[in-house]
Amino acid sequence: MAPLRKTYVLKLYVAGNTPNSVRALKTLNNILEKEFKGVYALKVIDVLKNPQLAEEDKILATPTLAKVLPPPVRRIIGDLSNREKVLIGLDLLYEEIGDQAEDDLGLE
């Protein structure tokens, strides 16, 4: 039986439809579709339309990307254009490498 894959729950906080917001979403979608296709959920939150959500989650700047699940919560604030920095910042790159090493060794 194949092992269950983790589902990654992410929130992207943006401020309207600005060039920075559009670029952050496009870049993030590219990374997620390439690296985590089918095992992630992304919620985009416009802090101009939903300021209460930003306040509840203590978001002070945009764009902010938060990995909610699996724990621990991790955040990246600002530029999301560097794939490796995004994956490392969210603590996803090391999991990816660890999972690949386990696959190579036949571990579960």
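Cβ coordinates come from backbone N, Cα and C, glycine included.
Don't look for the substitutions in this one, it keeps the originals.
If you check Swiss-Prot, you get these features:
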MUTAGEN   Tyr8 to Ala  Enhances KaiB(fs); when associated with 89-ALR-91 and A-94
MUTAGEN   Lys11 to Ala  Loss of circadian rhythm
MUTAGEN   Asn29 to Ala  Increases binding to CikA; when associated with A-8, 89-ALR-91 and A-94
MUTAGEN   Glu33 to Ala  No longer binds CikA
MUTAGEN   Ala41 to Asp  No longer binds KaiA or CikA
MUTAGEN   Lys43 to Glu  No longer binds KaiA or CikA
MUTAGEN   Lys43 to Ala  Loss of circadian rhythm
MUTAGEN   Lys58 to Ala  Loss of circadian rhythm
MUTAGEN   Lys67 to Ala  Circadian rhythm strongly weakened and destabilized
MUTAGEN   Tyr94 to Ala  Enhances KaiB(fs); when associated with A-8 and 89-ALR-91
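In this structure, the C-alpha atom of Lys58 (mutagenesis position) lies 21 angstrom from that of Ala41 (mutagenesis position). Taking all protein chains in view, 13 other C-beta atoms sit within 10 angstroms of the C-beta of Asn29 (mutagenesis position).
Ranked by Cα separation from Ala41 (mutagenesis position), the mutagenesis positions Tyr8, Lys11, Asn29, Glu33, Lys67 are led by Tyr8. The DSSP secondary structure for Lys58 (mutagenesis position) is coil. For the pair formed by Lys11 (mutagenesis position) and Lys43 (mutagenesis position), distance between Cα atoms is given as 5 Å, rounded to the nearest Å.
A distance of 11 Å separates the Cα atom of Lys67 (mutagenesis position) from that of Lys43 (mutagenesis position).
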